[in-house]
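J.: Can you read through this structure? Questions will come right after.
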Amino acid sequence: MSGKMNEWESLNTTLNRFTDNVVKFRRDSRTKALKCWRPIVDGIVDYVKRKDDRFHALSVFHKGSYYERSKVGEPDEFDLMLVMDNLELYDEPFEEDDGLSEPPIGFTTVMIDQGEEKPWKRDECVNRRGMLNATRVKAVFKRLADEAIQDMKSKGHWRNVTVKSGGTAVTLKISKDGREYSVDLTLGIKDNTWPEDAEEWKTRQRKGWPKRNLVHDIHEMGCHLVTKQPKGHSPIEQERGFLWCYSFSEAEKKLFLQGEQGEVNSCRRQVLRILKALREELELQPLKSYHLKTLLLYECESQPSARQWSKDALSERFLDLLKRLEKCLRSKECPHYFIKDLNLFEMLNPEKCDELADRVNKILKQPGQVLIRLIK
């Protein structure tokens, strides 16, 4: 047993060195990044609010790894959700026929209340039944963001800013002082009800993490709906634009920031940041940061005690998370943390999963040596 303890202590030391040399980013870099993009985002949001009354109630919700304090490397990527507060949903899902097929798991549709759909008829953002088209709403926002940037460029400002649209977000690319910052702006609607697709999460049998009161608070908080198209599903083509994806960014942020309350020396976020850094340094694509975050949340449920996440247990938790990752890659299954029937690995190439599993296994066999080679 003492031999195993010595191995863990040695790996702990190496993991902490790796964190200091590879994972952490400097505070001055963070301040410089925020000063660069914040005025631009504020300017775009203000312009959009003024120019189109459908977006008059936009509010900014900070999401993603930077705001969960799990960002690795330089602070050059940021995720913001722009919540359309005027479309906040309180009611249970509507019962009337919306004329659309059943949405794939993880997605839903939004019906604008009768009498409130008139402004959304512009740009064909709603159909004749009052169903809100996510794709068209996002396109309108991108057009307005483009206009805002061109307006500022005509006044001699923001010459270093470009905007593009892809996936869930409208992305700003900002170049300054030899660095490029990327800011994803995702349109969202607050849904104060908890989705039926995620009902299992509320009643899931747990060993103590997250605590019942936190589960209750998150359930009562609801979720967001964002403009994201489904992958791996084949809804009727003309219906794809009407699909809104459930987002649990607010719940995830709450889990990371409140799930550790009272755990002064927790290594939860450090383990995640190390895994993210390994993904980047070893080019373990197409694994995404979200996959690793999902696996960490499951590992937190499996190891619920604060003692199991103490700084002294860093090496054990690191190895356990790697084992969980290898197992999921072997089985080609990574269940969404909130919607367990949704497989996040569904679109990954099976052969690529096997290849990644083999690479993770090699790390497990010689974790210290792999980390030392990457320390600069």
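Positions of Cβ are set from backbone N, Cα and C atoms, glycine also.
Features from Swiss-Prot:
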type	residues	note
BINDING	E77, D79	Mg(2+) binding site
MUTAGEN	D79 to N	Abolished nucleotidyltransferase activity
J.: Return the count of C-beta atoms lying within 10 angstroms of the C-beta of E77 (Mg(2+) binding site), excluding that atom itself.
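T.: Taking every protein chain into account, the count is 18.
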J.: Other than its own, how many Cβ atoms are within 10 Å of the Cβ belonging to D79 (mutagenesis position)?
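T.: That number is 19.
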